[in-house]
Amino acid sequence: MSFDIAKYPTLALVDSTQELRLLPKESLPKLCDELRRYLLDSVSRSSGHFASGLGTVELTVALHYVYNTPFDQLIWDVGHQAYPHKILTGRRDKIGTIRQKGGLHPFPWRGESEYDVLSVGHSSTSISAGIGIAVAAEKEGKNRRTVCVIGDGAITAGMAFEAMNHAGDIRPDMLVILNDNEMSISENVGALNNHLAQLLSGKLYSSLREGGKKVFSGVPPIKELLKRTEEHIKGMVVPGTLFEELGFNYIGPVDGHDVLGLITTLKNMRDLKGPQFLHIMTKKGRGYEPAEKDPITFHAVPKFDPSSGCLPKSSGGLPSYSKIFGDWLCETAAKDNKLMAITPAMREGSGMVEFSRKFPDRYFDVAIAEQHAVTFAAGLAIGGYKPIVAIYSTFLQRAYDQVLHDVAIQKLPVLFAIDRAGIVGADGQTHQGAFDLSYLRCIPEMVIMTPSDENECRQMLYTGYHYNDGPSAVRYPRGNAVGVELTPLEKLPIGKGIVKRRGEKLAILNFGTLMPEAAKVAESLNATLVDMRFVKPLDEALILEMAASHEALVTVEENAIMGGAGSGVNEVLMAHRKPVPVLNIGLPDFFIPQGTQEEMRAELGLDAAGMEAKIKAWLA
């Protein structure tokens, strides 16, 4: 879409933060209004993360107005809320391309702009990186400032508290801003608290505070009395005791939608020494009533008509794999009260809404705490229950040691339902489920299953749930199932694949939901097609049979080739001294960028045409 200067006259004056800082303060509320409307107009036409950005418009304007970005370094946690930041930093006219192949990255990305200090996508990394950046800036000696913006969900993660604990110890000059959109602005976050915040952040208070500490530092009883008096005064009105205990100077809460008030507070805090903490209250979806009322639904949106206030409904076609999992979960829980389901803040995405309502006492959302989720599941298993950890492939990476140390070594029967395995599409490099087979396959006694369709997915979940000799995992993709008939649940024989088609010289060993594409290739090339089903343990007998009866083998998977299922097949053949040629087809050795799943599979040669071309070129 082209930028409409007449519709956004103030925003038209701002294509960089340098231009923003030339505007008079009085025009900033109007700029915020135009920025919010432009965000609505753009995202409704292109799709993308939506409600979070609406809530950070005033904060974004205030930060870039007060701080000398990009010289001063601004770090956004996760990045869902960073669309206004992109618009104000030279990417205004390209915002309609966000999350599209070749377009703007969905999150702050170092390779895209000098304003994007840290590439992000996963949560709770900002403060740790910010401390390192602040320490580097201090050693540089150019008075470069560091600011981290983190949400109320991301700050619950252990990594954020580990970082704050470290900051309290080494005391770098930095500002952490908590964007708290859990609730609307309440009465006690009004004029009085804003006035108090400006007083507490002002030079007079800070001078008195630090001066008093120096004067009385040698008199322990008076020092302690001073500390307690200060805590008592601030504790009456400031809910920041936890952050103060971690070593931060806490300011807030303040109204995150008062751009002029934010500017005053940020200017007061800009030159304070040591770690500072500013708590702002915002409303997710601010300025667009449907998003304010339902921020979860409007968190990430497809293209929609903003005048309707509704998102387009599903066509009612095939269910998603997440829905298949959710239905199986409810069905199984109704029969077994030992089932416990765990998610790290991904209830909707993992298909667990219905389960959470039907079985609230057996549903555990542990927040953004993947490490805790896995070890919590280990504890439930020790206690005699049957835990299921529903988690995205890209987020399970964050709990790898817990899978190893707390589950696998102890042979605990924890089932991992791994959603978003393989190419996920528009969220790009940070969210592709490219590595789970590689990092799980090397864990001793782990059972790993890759269904080729929704019926097999259900059977594998059932098999894993009833496997009691250690952990198991079922990995399935983002997107809809293929429409096969669902048969009664039964346990699959562990480590056994099945031949789907008999051919001649070539055998294709398929792992997972690329099966429809592999089937087209097998038909075209008159190849044998095998649904391997298990990545671990591999069906070694079937692999050796295929090697003995065919001139060449091809493995197919939507996982990194390095260390993946195909690598396992290679290892089996080498161990048995079988010199049959093998072509491994999978994800290449680079981070897969954004684009639709169809676009990326075609580009990577993982659709039927691409696979066939690769095989023919290899055989030539």
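Glycine is no exception: its Cβ is also placed from the backbone N, Cα and C atoms.
Original residues fill every noted site, and no substitution is shown.
The DSSP secondary structure for Glu370 (mutagenesis position) is helix. Marked as thiamine diphosphate binding site by Swiss-Prot: His80, Gly121, His122, Ser123, Gly153, Ala154, Asn181, Tyr288, Glu370.
In the three-state DSSP scheme, Asn181 (thiamine diphosphate binding site) falls into the coil class. If you look up Swiss-Prot, you'll see Asp152, Asn181 marked as Mg(2+) binding site.
Looking at Swiss-Prot, the entry for mutagenesis of Glu370 to Ala says: Loss of activity. The Cβ of Glu370 (mutagenesis position) lies under 8 Å from the Cβ of Pro344, Ile391, Phe395, Leu396, Arg398, Ala399, Gln402, each of these being in the same chain and 6 or more residues away along the sequence.
Here Swiss-Prot notes a mutagenesis experiment, Tyr392 to Ala, with the remark: Slightly increases activity. Other Cβ atoms within 10 Å of the Cβ of Tyr392 (mutagenesis position) number 22 in total over all chains. Mapped onto three states, the DSSP output places Tyr392 (mutagenesis position) in strand.
Here Swiss-Prot notes a mutagenesis experiment, Tyr392 to Phe, with the remark: Increases activity 3-fold.
Within 10 Å of the C-beta of Arg398 (mutagenesis position) there are 21 other C-beta atoms, taking all protein chains into account. Arg398 (mutagenesis position) falls within a helical segment according to DSSP. Looking at Swiss-Prot, you'll find the mutagenesis Arg398 to Ala noted as follows: Loss of activity.
Swiss-Prot documents His431 to Ala as a published mutagenesis change and attaches the note No effect on activity. Using a 10 Å radius centred on the Cβ of His431 (mutagenesis position) and all shown protein chains, the other Cβ atoms total 23. Look at His431 (mutagenesis position): DSSP puts it in coil.
Quoted from Swiss-Prot, the note attached to the mutagenesis of Arg478 to Ala states: Loss of activity. Sequence-distant neighbours of Arg478 (mutagenesis position) (same chain, six or more apart, CB under 8 Å from its CB) are Ser320, Tyr321, Ser322, Asp419, Arg420, Gly422, Val424, Gly425, Gly433, Gln597, listed in sequence order.
Here Asn181 (thiamine diphosphate binding site) comes close to Ser52, Gly55, Gly151, Asp152, Met281, Thr282, Lys283, Lys284, Pro295: these same-chain residues lie at least six apart in sequence, with C-beta atoms under 8 angstroms from its C-beta. The Cβ of His122 (thiamine diphosphate binding site) has 20 other Cβ atoms within 10 Å, all protein chains considered. When the binding-site residues His80, His122, Gly153 are compared by Cα distance to His431 (mutagenesis position), the shortest distance belongs to His122. A 10 Å cutoff on Cβ-Cβ distances gives His80 (thiamine diphosphate binding site) a total of 26 other Cβ atoms nearby, all chains included. The least crowded of the binding-site residues Asp152, Gly153, judged by other CB atoms within 10 A of its own CB, is Asp152.
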